[in-house]
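Beneath this line is the structure, given in C-alpha cells, with notes to follow.
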Amino acid sequence: MTPLKTSVKAFFTLHVLFSCISHGLVEGSRLPDPQLLPDGDTHLQHVGGTLTLICRGSTALHWRLASRNVSSVRIESCEERLHKHCSKLVIHNLRHNDTGIYSCSHKKSSDHEVSTYVFVKDPHHPFVEAYSLPHPLFAYRNDPYFVVPCRTTYPNQNVILETQMNPMADDVKRGVQWDPKKGFTVPLKPYDSYHLITCLTRVDNAEFSSVYLLKRLTMEIKNLAIEPERPRVLVGDTLILNCSAETTYNGRIHFEWEFHKERINRTHHFSTTPVQLAQIMVMSKALIVPNVTMEDKGTYTCTGSIEFKKLQMSTKVIVYEHPFLNVTHNKRKFTSTVEGRRVQFEPRVNAVPAPDRVLWYKDGVAISENSTCYETAGYNLTIKQVRQKDAGIFTIALSNQERGLYRNISYKLEVRVKPKIFEEDVAPAGPQTFRYDQRHKLTCTAFGIPMPNITWFWQPCDPSANLTECKLYTDPLPIENVDDHFPQNPIKDVNSKVGLLKSKNRTISTLVVKTANVSGVYSCTARNELGNRTMRIPFYVDDHPQPFEIEPSTAVAGDDITLTCRGTRYLYDRLTWYDPLGHKVPKDETTLRIEPYTISLSIKLPNVSRNHTLGYECQALKINTNKVVNVTSALTIDERQGPWLMQNLTNQDVNSSSTLTLACLAYGVPAPFITWYKDKTPVTEGPGITLKDDGTLIIERVKKDDEGIYECRASNDGGEAKTSAVITVVGEDGKPNIEVIILVSTGAAATFLWIMLILFIRKLRKPSSADLKTGYLSIIMDPEQMPLDEQCDRLPYDSNKWEFPQDRLRLGKTLGHGAFGKVVEASAFGIDKISTCKTVAVKMLKVGATNNEWRALMSELKILIHIGHHLNVVNLLGACTKRGGPLMIIVEFCKYGNLSNYLRSKRGDFVVYKSQDGKAVRSSSGCDLSELIKRRLESVASTGSSASSGFIEDKSYCDSEEEEEEQEDLYKKVLTLEDLICYSFQVAKGMEFLASRKCIHRDLAARNILLSENNVVKICDFGLARDVYKDPDYVRKGDARLPLKWMAPEAIFDKIYTTQSDVWSFGVLMWEIFSLGASPYPGLHIDEEFCCRLKEGTRMKAPEYSSSEIYQTMLDCWHGEPSQRPTFTELVERLGDLLQASVQQEGKHYIPINTALLTKADPSNQSPTEETSTRPVSLRDSGTAWNIKIRPESVKTFDEVILENGTNKIHEGGQSDSGIGLSSDDLKTLKRLESLARPRSFMSRAMKRKSKESVLLEGEMDKYPPLVPSLSLEDSSLDSEMECHSPPPDYNYVVRYSTPPV
C-alpha cells in the first residue's frame, strides 16, 4: 500500500469519527430548542376553523396534542430552510375540546420542547370539559390547595365558583385564583370539605355549568403483599403476580412493578376490592406475563405508593422446564389421639403446575367437599373433634390429568378410647338372683383402644345373721388373690380372649363360678392407658326358683296352715302381711325368719276354707329400687277325700336273685300315707330294700325268705285303702347264676384282649398324625421312606375348619378334565367373610371313580391343608367330604389361565417401558406388589399351616362382587419388562415358601403358573400326591413321561429331586417368561444327545427380551453343580433388587392405595399411575446379535453346537412345549406321542401343547420381521375398539397321579 493511500484512508476515518461525535453531541443535551410558528403563548381559534402550526428543529420532530379526540389531524413535512427538519401540524374542523396545549419536541429528547396554548371558541360549549354529574376531585390531607378544572374555550369567559351545603370561608374566597387554562385554584385546609362544587357561566343569556365533588385522599398504606408468595411456573405457562395493599377510604395507591431493576411494561390488570366499606380498602395490581421463558425467572419487586409514602415487596419467581408432582408426609404418617381432640393431616406437596384434582379418601371412600365431619382446605384435612369412628386410613389423591401426573399418600389414624363395657348397656334392670349350689357364668365384654385388660374382683356380703341388706364385708379383692379367710364361691375358670362383636375387636372375659353358695358383688374392671371402667354385678344366691313368692299354693279344707311370704335375702326387706280386707296383720301374729339365702314372714290360718283364705297379700320393699312390691296368695283349697287305689296288686312268681318291684298307686285328699306289710309285718328300708315316696317297694336280689303275702295300705284322715298279693320265689338260693358268670367273664376277657391289641398296634406304628410337624413334610414328600399314600392317611383333616356345605356350592362350566377327574367353575356362597359369593374352582372325580382315586384326591386335600396358605400359590378354600356325596376340593379361581398362554397372547402388546404421555395402560403389578418389593425378605402371607393358624384371604386380592366388577381386564393392558421381572419375583417368593415347607415341586414350568387378578401369579401342581397310584395299567397309559426340558441333569440321570433341581427348573421358567411363552430349547430333538450336551454344560442362549442381569440369573440357576445354584431366598433378593432398579430407572414411585377403591368412590377419577419416564418406548431388537452380546464368553449355547456340527435340528413335527421325553427305548415313538407329550394331570384340560412358533436359524432371522412390531410413543396405547378375550384358565395344577422317575 502506498503512503498516499494510507493518508487518504486515515483522513477518511477521522472524518467519519468526527461526524459521529458531532452528531451525538447534536442529539444530546446541546441540541437547540425547536422553533414553533406562529409565535406566541396563546392563540385564539374558532370552532370549525383550521389550526396550522409549523415546527422546525435540528432532528426528527414529535408533536404532542391537547386531545386525542381531535376531528382530523394531518402532519406533513414542510420547507426546511435553515433547519434540517420541519413538521407542519394541520387540524381541520376544530372543536371545543381541541382547546389545550400543543407541544413540539425532538423525538429522541423530550428535554427541549416548545408549546403554545390554543383556545377554540364555541358559544355552545364554553367549558372544555363539562360535567352534568359530579366529577370527583382528589386532594390529600396535606395538600395546600386543589384545582377545579373548569377550563373555558374563550380566555375572557366570566366564570363563577359556587359551593353547596358547605360555603367557603371569606379568607378562602379571597385566595381563590382563576386561570382559563387551568380553572379555579382553591386554598385548602386539612379539614375543609366541600360536598358539591359548581362552575357557572353565561353565554348569550344561556347558563352553563360543570359540577365537581371533592374527595379527601388519605396517605395511609399498609400490608403490601404479593400473591402467590413463592411463584413457580412452567415454561410456556402464564405468570400472574398480584400485588395488593390496604388503605382507608378515598385512598389511591399507585403500584409499580420492577424486574431486574427495570420497570415492566407488560400486560397488567388493575382492580380494587373493598373489604369493609369506609374502614379498609384493598387495592391491587396484577402483572401478567404470558408464555413464560427461562429468562423470566428472577426477583420481581412491587412498589406501592401514596404521594411520598412507599412500601416495597419482592418475590422470587422460579421457572421449570418440566412438570412434576411429589407429595410426602410433613410429619408422621401414623397419628394416635383421643376422642374430642383436633387432628390435621398436612401433606407436603411439591408440584408444578399445581394439581387440578385433590381428593381425600377415608378407608377408600371419597370424602365429600360438603362433609360435616371433615374439613378440607387446600391440601390439608382437618377433623375438629375426633370420634372413634374416625379411626382408619386417610388417603389424599393428587392428580394433574392434563400432564398425566398422579400421586397419593396415606395417613393412619388411631383413636384411643377409654374402656367401655358392653353389658352395661344390655344388662337387665336390677340385680339378678343365682340358684344355690349351681354353676354360673359371668361375662364382661370391654372395648377400648388400646385393647383393655379385664380384672375380676369379689366383695362378699357381711354374713351376720340379722342383716337384710348386703353390707360389703371387704374392699374389692382380685379373684386370684382372695384369701381363704373371706367367704367366697369356688371359681372354676377365669379366661379372657379377643373376639369380634358388632364389627369391633373386644376383650371378652368370662368368670365361671363352680357352685354358688355366698352372696356378694362381683365386679369387672377394664383398664387401658386412658383410664378404667368398672361394672358391678350383684351376686345374690337364692335357694328357691322365684325371688319373691308365697307358699304353699294348695291346702285341704279344715286344716290349719301356715302361709309363708318368702324373698331373696339382700334383695327384699320389710315383709308385711295384709288380710283380705286390706288390714295389716299384726307383728305378733307373724313369724320372721332370716336364713342364709332367704328372708320370710309367716302367718297361721286355722281351719281354712275357700271363703276366708282368698286375698291375703304380702308386701315387701325391693332394696335396689326402694319400691314396694306385692304378691297375692293364690291358695287352692281342696275338699277332704278318703284314699282310693288306682289298681290292685297281683300274685307274682319271681326268679331267685332277681329284683322285685311292687307299685301301690293311691290317691286322696290329703295325699295318703303308704305302708307296706309282709305277712302282716311292717316292711322297713334296709339293705336291698327301698321304699320310694310314691309308694313303690323295690327288693333287690330276691331270696326264698322274701316269699309271702305283701300288703299295701294307703291311709289319711278320710280312711284307709289296702291291696295285697302273694309273691313266690322260683329257684334255689345257693345255686349260682351261670349265665351272669359266663357273661361277665366273656366281657372281661374281650376287654383285656382288645386293650392288648391296641397297645401292640401303637407300639408297631410310627408317631401319630398329631405328632406330624412342619419338618415332617420332607418325609411326606419322600416316598422312599414310606409310601406316600400311607403318609397321607396319617395326615389330619379338620372338618370343622374346612368342611363346606355342598348345598352352598353352585357348579358351573367345566374348565378342564383328565383321565379320572375334572375341574369346574363354581360359585361358593359364604366361603369367606369378605364376599357373599365367590368364584372358585372345584376339583372332583368323574363318575365311576375307584376307591384308590378317591383316596388320592383325599390325600391331595390333606397335603394342601398341611402346606398352608401363601399369596403366590393356589390356595385351598374348603372341601366337601361327607359320605354319600361327591368328594370335592375347592381352590382359588385364576381367571387368566396359565402364564404360558397369557405371555404368548401378549406378544403383540409388549413394550419395554411405558410412554411418557401415559396413554398406554400400564400393568397394575407394580402397585399391587409395592409392599412385596418393600419387604421382599418377609413372607407375604403366613408361612404357618392354615390348619393351625386359620385362613383369611388377603383382602387386597379378594374377589368380592364390587371389586370384581371394577377389575380391569389384563388383556386390555400392555405388558412391560417390569411385569416380566415381577412375575419372576412372585414365582420365586412362592417357591421360597414351598421350600420352607420342605416341598419339592418337580415340574416347575410356565404351564403350571396361573395368573390371577391384579397381575398376581400363583404356583400350582406343587408337591402333591403324584405317586399314590401303583396301578401298572395307569402307568402304561402314558403318565410315566418326564418333563425333560425343565429337568436338572441330576434328575434326568440320577433320579435325584431336590429344591436345587427346582432352582434349575426356575431358570427354564424365567427363559419362558422373557421369551414371552416360547418353548425352551427351540429347534432341538429331546433325545439322549440333548441330555448329554446338557450335562456337558451346553445351555440355551438368552431369550429375546432379557437383559444381561436376567440372563446371568438364568445361568446361575443352570449351574452344573447343584450346591452352587442360588437358593430361592437369594433369587427373591436378586429379583427384588432388579425390580426396584426398574422402578427407579423409570422414575416411578409406588404408592400403597387400592385402585379399585378410588374408582369406586369416583368413577371419573382414574387410578393413580406413576410418573413415566421420558425415554422413548421401543422393543428390544429380536435378532441374534442381542443374545450373543449378553452371553458370557465361557458359556456355550445349543445354537453354536448346531452351527459347529453343520446340522439344523429344527423339529418339524411340532416339538412338545413341555419337553416331555420317554425312556431311551421309547424315544423312537416320540413324534407319534407328541400330542400327548405333556404329563397328563388327574384333572387337566384336554389341551394340545404343540409349539406353534417357527424356529429359524440366525441366518434366516433377517428374512422375517420380529414377532412384535416396534411401538412409538404415539401407537403405544391400545386400540379401544379391539376386543380382547382371555383364554380359558388352565387348571392342570390339580392332582397329577404320575409315578416319579425311578
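Even glycines carry a Cβ here, placed using N, Cα and C.
Taken from Swiss-Prot, the feature domain 'Ig-like C2-type 2' applies to 143-206, supported by a curator's inference.
On the 0 to 100 pLDDT scale, the model's mean across the domain 'Ig-like C2-type 3' (222-318) is 83. Swiss-Prot lists 222-318 with the feature domain 'Ig-like C2-type 3', giving a curator's inference as the kind of evidence.
The domain 'Ig-like C2-type 4' annotation in Swiss-Prot covers 326-412, and the record cites a curator's inference as its basis.
In the three-state DSSP assignment, the secondary structure recorded for V823 (ATP binding site) is strand. Here Swiss-Prot flags L815, G816, H817, G818, A819, F820, G821, K822, V823, K843 as ATP binding site, drawing on similarity to another entry.
Cβ-based neighbour count (10 Å, all protein chains) for L845 (mutagenesis position) stands at 19. Under its mutagenesis entries, Swiss-Prot includes L845 to R with the note: In y17; abolishes kinase activity and causes specific defects in artery development.
According to its DSSP assignment, H817 (ATP binding site) is in a strand. Looking only at the binding-site residues L815, V823, the densest Cβ neighbourhood within 10 Å occurs at V823. Counting residue by residue with DSSP, the domain 'Ig-like C2-type 3' (222-318) contains 3 helix, 64 strand, 30 coil. In this structure the alpha carbons, written CA, of L815 (ATP binding site) and L845 (mutagenesis position) are 14 Å apart. Helix, strand and coil content of the domain 'Ig-like C2-type 2' (143-206), in residues and according to DSSP, is 6 helix, 27 strand, 31 coil. Broken down with DSSP, the domain 'Ig-like C2-type 4' (326-412) shows 3 helix, 50 strand, 34 coil. Here the binding-site residues are H817, G821, and the one ringed by the most other CB atoms within 10 angstroms is G821.
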